[in-house]
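Colleague: When I checked Swiss-Prot for this same protein, it listed these features:
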MUTAGEN   Asp212 to Asn  Loss of activity, still binds DNA
BINDING   Asp212, Glu240, Lys242  Mg(2+) binding site
MUTAGEN   Asp246 to Asn  Loss of activity, still binds DNA
Amino acid sequence: MNTQKPFENHLKSVDDLKTTYEEYRAGFIAFALEKNKRSTPYIERARALKVAASVAKTPKDLLYLEDIQDALLYASGISDKAKKFLTEDDKKESINNLIENFLEPAGEEFIDELIFRYLLFQGDSLGGTMRNIAGALAQQKLTRAIISALDIANIPYKWLDSRDKKYTNWMDKPEDDYELETFAKGISWTINGKHRTLMYNITVPLVKKNVDICLFNCEPEIYTPQKVHQQPEKYLLLGELKGGIDPAGADEHWKTANTALTRIRNKFSEKGLSPKTIFIGAAIEHSMAEEIWDQLQSGSLTNSANLTKTEQVGSLCRWIINI
């Protein structure tokens, strides 16, 4: 009888969990490349604004260019979300403040000052987007690893597009699965006659919290109609996924994830259930690695992997598809 624990396929010691300097460096570079890629639309909008605003001879002339009024409002510090709460008079006042306090004092350089202020607030918007992007990239990496494991095992799968908000249109594996991971909300497969459906970012009623990864014992077609996420006995696995690569925030991310996983175990235990729990993280520092290792040894945490280590992620995904 095989008594080997699932994590022992890819973790031999606590040190295997830790993120190395080289892995941090690669993670930061990948994040910087993604940030550069995502900044392109912001820069192009600023260039378009400069062209449109260049017909103005004075800052006040900008008020008569109707097609740039939203951009002027943005440059004044009013976000798209905030402007919904403002009257037309409020908007005009904000734009006038921009002109009188910043553009007019800039003299002949008022166009450059406008573009600078526009980009300043666009940068805030990009920063907010990038804070969410680490989690999205982590999910994409995990998804690609799961479908690769399914492909290697020659197991057909279906996938759910996150843009389908009804969560009912499960599609067969496409011939060309390029960038499928970008939009996958869920993946489903059958192994040894057992139906498995994995979903991302689901609010689990039993714990009243959002959980990053949930694996269900059900066919994909019944997941939404039968509200499977409301049936505790259908949960096979729940997991936390932390894609942030900054070591300074690693311990805090683990504390948040650990609290969530403990709550999950407690709530399911109250129902006499014990689904598997996993933790996957990109930034794993020494102290948290020891805590994770202790939980793996005791069995409170079923499996874990460092997201920056391809072999670990691959091994974990191979285990997931065989549950």
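Note that Cβ sites are derived from N, Cα and C of the backbone, with glycine treated the same way.
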Colleague: Other residues with Cβ within 8 Å of the Cβ centroid of Asp212, Glu240, Lys242 at the Mg(2+) site?
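Modeller: Apart from Asp212, Glu240, Lys242, the close residues are Ala138, Ile213, Gly239, Leu241, His253, Ala257, Ala260, Phe279, Ile280, Gly281.
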Colleague: Using a 10 angstroms cut-off on Cβ to Cβ distances, just flag whichever of Asp212, Glu240, Asp246 is the loneliest among these recorded positions.
Modeller: Asp246
Colleague: Work out how many Å separate Asp212 (mutagenesis position) and Glu240 (Mg(2+) binding site) at their Cα atoms, rounded off.
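Modeller: Glu240 (Mg(2+) binding site) has its Cα 5 Å from the Cα of Asp212 (mutagenesis position).
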Colleague: So if I measure Cβ to Cβ from Lys242 (Mg(2+) binding site) and keep only same-chain residues at least 6 apart in sequence, which ones fall under 8 Å?
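Modeller: Once residues fewer than 6 apart are set aside, Lys242 (Mg(2+) binding site) is near Gly135, Ala138, His253, Trp254, Ala257, Phe279, Ile280, Gly281, Ala282, Ala283, Leu307.
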Colleague: May I ask you to report the DSSP-based helix, strand or coil state of Asp246 (mutagenesis position)?
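Modeller: Its secondary structure by DSSP: coil.
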Colleague: Roughly how many Å separate the Cα of Glu240 (Mg(2+) binding site) from that of Asp246 (mutagenesis position), to the nearest whole number?
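Modeller: The separation of the Cα atoms works out to 17 Å.
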